[in-house]
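> Please see the structure below; I have some questions.
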Amino acid sequence: MKTAISLPDETFDRVSRRASELGMSRSEFFTKAAQRYLHELDAQLLTGQIDRALESIHGTDEAEALAVANAYRVLETMDDEW
């Protein structure tokens, strides 16, 4: 899909240089950057959900250990292509 975006000249120049250094097109660079940012946002959301779950069961060490173990299982199933 083609789209047009506006960005500061300095950012455009930096992206152009770095994409060239990496041997990729600007489109590929922006695609990878957007995917990485979306992955980061998803991870932050998941971290917040884990924190809230821990707060809701705050009390016993056993319950906290179980919640942490479950959180690690969820994180291990996430796709991490970077």
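Placement of Cβ uses the backbone N, Cα and C atoms for every residue, glycine included.
For all the noted positions, this structure keeps the original residue and models no substitution.
For the mutagenesis result Ser25 to Ala, the note given in Swiss-Prot is No DNA-binding. According to Swiss-Prot, the mutagenesis experiment Arg26 to Ala carries the annotation: No DNA-binding.
Context for these features, please: burial, neighbours, distances.
Long-range Cβ neighbours of Ser25 (mutagenesis position) (same chain, at least 6 residues apart, Cβ-Cβ under 8 Å): Ala19.
Summarising the environment of Arg26 (mutagenesis position), the number of other Cβ atoms within 10 Å of its Cβ, over all protein chains shown, is 13.
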